[in-house]
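Asker: Record note (Swiss-Prot), mutagenesis Cys57 to Ser: Abolishes import into mitochondrion; when associated with S-61. The unchanged residue is displayed. A mutagenesis experiment is reported in Swiss-Prot for this position, Cys61 to Ser, and the note states: Abolishes import into mitochondrion; when associated with S-57. Quoted from Swiss-Prot, the note on the mutagenesis of Cys73 to Ser is: Abolishes import into mitochondrion; when associated with S-77. Mutagenesis annotation in Swiss-Prot: Cys77 to Ser, described as Abolishes import into mitochondrion; when associated with S-73; the structure shown retains the original residue.
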Amino acid sequence: MGLSSIFGGGAPSQQKEAATTAKTTPNPIAKELKNQIAQELAVANATELVNKISENCFEKCLTSPYATRNDACIDQCLAKYMRSWNVISKAYISRIQNASASGEI
């Protein structure tokens, strides 16, 4: 028994086989962790969107307290932000899917 076997350094063919097996075997814990991270990122993105919308729209639209024109301005600003967010999200998802399909990711 050599030192390489003690420290996990078996033959190169054994290392390749172990690495290939590890990559191809689906790990339910890893999958669950990826799902949890994806959910947390989605919540963080939604929170960031709400914060930016609130900050920008209210700063732009609230010129005087309780003015009726504030409501229309805020509604239009929110709609604009949501349309922009949807366009950007679709483009981002498309790029990620294309990169994943071509093996870049």
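Numbering starts at 1 and runs along the chain as displayed.
Cβ coordinates are placed from backbone N, Cα and C, and glycine is handled just like the others.
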Asker: Restricting to the chain of Cys61 (mutagenesis position) and a gap of 6 or more, list residues whose Cβ falls under 8 Å of its Cβ, or answer none.
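Answerer: Within the chain, Cys61 (mutagenesis position) has Cβ neighbours under 8 Å at Asn70, Cys73, Ile74, Cys77.
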Asker: What number of additional C-beta atoms lies within 10 angstroms of the C-beta atom of Cys57 (mutagenesis position)?
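Answerer: Around the Cβ of Cys57 (mutagenesis position), 20 other Cβ atoms lie within 10 Å.
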